[in-house]
Structure formats: structure tokens, C-alpha cells
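See below for the structure under consideration.
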Amino acid sequence: MSVDMNSQGSDSNEEDYDPNCEEEEEEEEDDPGDIEDYYVGVASDVEQQGADAFDPEEYQFTCLTYKESEGALNEHMTSLASVLKVSHSVAKLILVNFHWQVSEILDRYKSNSAQLLVEARVQPNPSKHVPTSHPPHHCAVCMQFVRKENLLSLACQHQFCRSCWEQHCSVLVKDGVGVGVSCMAQDCPLRTPEDFVFPLLPNEELREKYRRYLFRDYVESHYQLQLCPGADCPMVIRVQEPRARRVQCNRCNEVFCFKCRQMYHAPTDCATIRKWLTKCADDSETANYISAHTKDCPKCNICIEKNGGCNHMQCSKCKHDFCWMCLGDWKTHGSEYYECSRYKENPDIVNQSQQAQAREALKKYLFYFERWENHNKSLQLEAQTYQRIHEKIQERVMNNLGTWIDWQYLQNAAKLLAKCRYTLQYTYPYAYYMESGPRKKLFEYQQAQLEAEIENLSWKVERADSYDRGDLENQMHIAEQRRRTLLKDFHDT
């Protein structure tokens, strides 16, 4: 199958956030170029039997609308308020403090109910409580004489006038604070229940903001819930067991890690990927690598631009086959062990000067970063290839050269390629921070095997007319099994 290398992928549109919407809006049509689409519709196209059917990324989750999430939260709150004999607002503060783990709350309540309320910051700690030292009927903020009925306080009895409370709450809500609105007294930890704050907000606009911030804080504190990070998306993801696993919103199709809400990053764990991304953003030395799109052919020295995702390059002038990453001859590149992904440590570096160690550290970082960035660029180029395949299939169907079913395997191959390369990209931060030893050697071996099969698949996808369907689907199966094996052995978070 030949494809036009100049066409571009389309952009996806995102819907506005509307927490008051009663019904879910219809899902938008999938954009074939989106990274979020990598995992869709692939599993059914690669036959799995026995142990091969095990998917290390399998993870049960549910997508909830705003109303469904609110209903689930209110159900917990109503039940707990009834058992603890507290107001609904206080019950919510207790739930937030204990991450909505009701069984733990009830156990603590049975053992020491007073301490539970202190820990939830709804009652003062008797041993540390400092009563107000201001004259009676005086506001402790503006120091004005105030009628008793205009003085308001929480359980700590720190009294302030209604005007100061209104100003305090309004400023905090404008700054995006929800559950965090607290007593104005210095060093007083007590939080204000929502039924205390709402009457103090002067207009409906602020009250609506406060509702949204409360909902955000309630969801973020719940150990089984995460807000979808998609732009203006109101959906909430619910799981039974919180883990660093891939979830996807069924409204905006955003794919992310449930635990950290960042882009899905298996096999790298959440803390490591944060460290890696911070390092990439901070290190100015990477700028030259980010902008590098061309290299010289190692045989005839003609300048070559990479316009596809495959790292198996063929010079258009001399027809020399070489690796884009290391410029090695492709014929001997992966004959026994795919060396291109493995960094060779200098065993004597600990005995050398600090300057030499710094140079070695930079060399190591650039080695991994260049490969990380190269696969990122390959993903973007292969997304364009996917779009062109999609358009080519449409053209063939319109010309009665087969049905969608006949050509669907080409799209599935491009999707699986992106899925595998996406995993491969995130193996490089994992390897960069990994301690040397037998486990790292095993990881590098599996990483190399995966990379070799991905490049074989990429080569065949970009030259689909030269390979029959069985050959392509066999390569898909091999690449996916390499990917699953690596994740099964190393994605243990």
C-alpha cells in the first residue's frame, strides 16, 4: 500500500465543562491522529491464547458524570452523618480528612470519637486550644465593637464579625480554595463546614465557584476517584484499587495514569516520570537534540530528513540501509542483540575527576534523552501515517477495491505500532534511573527485543504494499507480545 507522505492529521475538538448538565453529551468521533486512540480496537485483532492472553495493563474502572459522582459522594456523606450524629457538612470534612475510607473512620470513631473530630479539624484539641483574649463583643480582626448576634465562630470559639468573615471567605474562594477555608485565628487549624461558608458569600457567582472547588476537593481527596485531566472535562474516573494504571475517559478520550493524572507512563513509575520530565525541562543541553531533524548518510554523506517513524533508514541516493539513532549498518544492526538502546557505562568513572564524572553524567543523560525524544517524534510522524492509511482505505472502498473489513488490518497495524512505540518511549526514563545489575541487564535485553520488533513493524507498516496481510499480522503479534512481556516483568507499581 502506497501512502502520500505530505498529508496531515486532523485536530480533535473539546467540549466545555458544565457541572450542571443532567445528561452525558454524545462522544465525539475519534480522531485517528490522537495519542489517546493508541489502545482502541487493537486487542481483538491480535489473537491471544493461553499465557499470551494475559494483559498486564488490564485495569477495571468506571467513568462517572458530574451528577453520578456527586450522588456517590453524597451517599457516603449521608450514611456517615447518620452513624456519627453530625451534620452533613461536618461529615464531608471528616471524609475528606480520611480520604473517604469509611471503614477506617468508623474504627477510629469506636476507639476515640473525640480524637476523630480533632484529627478531622472540626473540633479543637483541648490540650492545645488557645481561647480568644479579646474583649467581649469585639471582632478579633477589625477590633470593632460588634453586637453579639453579628459575631460568628466555629467550635474553637474564636469570634469575628460577619463582615470580616464575609471578606475572608470571599477572598479565599476567589483564589480557588474549597475545603481549605479555615478559621481566621492565628494557628487555629479548624476548617469551616460548607453550611457555614455559603451564607457568607455575597453573590451566586461566588457560591457557584465554591461548589465547584468543593467538588474538586472532595474528588481529589477520595482514594478511589480521579478527575479527568482533559480540558474542561467534568468526568470522574472511579476504581476499586488505586494503582498507577492506564485509564481513559469515555467523554473526551483522554488517556492518563490514574495515580498521578499525568500521561500514562508504564513501565516508569509516577515519581520517576515526574523526576525525568522535570530534568528534561530544566536541562538546556537538550535544545540541540530537540531541534535536530536531519542527519548525514554514513555512506555518501547526503543530508537526510526523517519523515517517518521508522528508525530503519534507506538513503534515497545510494540506497544504504542504516539506523537513524546510531548510524550503524542495518544489515548487522540487530543480528543478535539490538545494541542501540543500551547505554555502555564507563566502569572506571568513579576513579576519575569530578569534571570527567560530570561529562559522563551528561553523556548518559543525552543518550537516553535522544532516544526518548526520537520515539516521541516517531509517534507524531506515525500518527500522520495512520491518518493517510485511513484516507487511503476510504479511497479504496469508494473505488470498490474492497470493504472496510478487508483493509481494517492496516489501521490496526498502525494503531498497534503506536501503542508499542509509546510503551518503548517510556522505557528510557526507567532505564536511566535504574541501578546497574542483573535486573537492569534483563530489562535492557527485553527493551532491545521490543525495539527491534517495533522497527520491523514500522518498516512494514510504511511499506504495506510490499507485505501480505499474514506477514504484517504476524509481526503485530510478535511486537505486542514483546511489549506485554516487558510490562509484566517490570511494571510493578
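Cβ atoms here come from the backbone N, Cα and C positions, even for glycine.
This is the original sequence, none of the listed changes applied.
Residues or ranges marked as Zn(2+) 1 binding site by Swiss-Prot on the basis of experimental evidence: Cys139, Cys142, Cys161, Cys164. Cys161 (mutagenesis position) counts 22 other C-beta atoms within 10 Å of its own C-beta, drawing on all protein chains shown.
In three-state terms derived from DSSP, Cys156 (Zn(2+) 2 binding site) belongs to neither a helical nor a strand segment and is classed as coil. Look at Swiss-Prot and you will find Cys156, His158, Cys183, Cys188 tagged as Zn(2+) 2 binding site.
Per Swiss-Prot, Zn(2+) 3 binding site is recorded for Cys228, Cys233, Cys249, Cys252.
Annotated Zn(2+) 5 binding site per Swiss-Prot: Cys297, Cys300, Cys315, Cys318, in sequence order, evidence recorded as experimental evidence. Cys300 (mutagenesis position) falls outside any helix or strand according to DSSP and counts as coil. Packing around Cys300 (mutagenesis position) is summarised by its Cβ count: 12 other Cβ atoms lie within 10 angstroms of its Cβ, all protein chains included.
Looking at Swiss-Prot, the entry for mutagenesis of Tyr38 to Ala says: Impaired ability to ubiquitinate proteins.
The note that Swiss-Prot attaches to the published mutagenesis Tyr39 to Ala is: Impaired ability to ubiquitinate proteins.
For Trp100 to Ala, Swiss-Prot lists a mutagenesis experiment annotated as follows: Reduced interaction with neddylated CUL5; when associated with 84-A--A-86. Of all Cβ atoms in the shown protein chains, 23 besides its own fall within 10 Å of the Cβ of Trp100 (mutagenesis position). For the recorded site, Trp100 (mutagenesis position), the DSSP three-state label reads coil.
What Swiss-Prot notes for the published mutagenesis of His158 to Ala is this: Loss of effect in myelopoiesis. Abolishes interaction with UBE2L3.
Record note (Swiss-Prot) on the mutagenesis of Cys161 to Ala: Loss of effect in myelopoiesis.
One entry in Swiss-Prot concerns the mutagenesis experiment Cys257 to Ala. Its note says: Does not affect interaction with UBE2L3. Packing around Cys257 (mutagenesis position) is summarised by its Cβ count: 23 other Cβ atoms lie within 10 angstroms of its Cβ, all protein chains included.
Record note (Swiss-Prot), mutagenesis Cys300 to Ala: Does not affect interaction with UBE2L3. The unchanged residue is displayed.
Record note (Swiss-Prot) on the mutagenesis of Cys310 to Ala: Abolishes E3 ubiquitin-protein ligase activity. Neighbour list (Cys310 (mutagenesis position), Cβ cut-off 8 Å, at least 6 residues apart, same chain): Ser378, Glu455, Ser458, Trp459, Glu462.
Swiss-Prot documents Glu455 to Ala as a published mutagenesis change and attaches the note Abolishes autoinhibition; when associated with 381-A-A-382.
Between Cys142 (Zn(2+) 1 binding site) and Cys161 (mutagenesis position), the C-alpha separation comes to 8 Å.
Each residue contributes its Cα atom, and for Cys161 (mutagenesis position) and Cys315 (Zn(2+) 5 binding site) those atoms are 79 Å apart. Secondary structure from DSSP puts Cys183 (Zn(2+) 2 binding site) in coil. Residue environment of Cys183 (Zn(2+) 2 binding site) contains 22 other Cβ atoms, counted within 10 Å of its Cβ in all protein chains. Those residues of the chain, other than Cys156, His158, Cys183, Cys188, with a C-beta within 8 angstroms of the mean position of the Zn(2+) 2 site C-beta atoms are Pro124, Ser153, Leu154, Gln157, Ser182, Met184, Ala185, Leu190. Close to the recorded Zn(2+) 3 site, the chain also has Pro229, Gly230, Pro234, Met235, Arg251, Asn253, Glu254: residues not among Cys228, Cys233, Cys249, Cys252 whose Cβ is within 8 Å of the site's Cβ mean position. Sequence-distant contacts (6 or more apart, same chain, Cβ under 8 Å) of Cys318 (Zn(2+) 5 binding site) comprise Cys297, Lys299, Cys300, Ile302. Annotation for Cys139 (Zn(2+) 1 binding site): spatial neighbours Val146, Leu151, Gln159, Phe160, Cys161, Cys164, criterion Cβ-Cβ under 8 Å with sequence separation of six or more.
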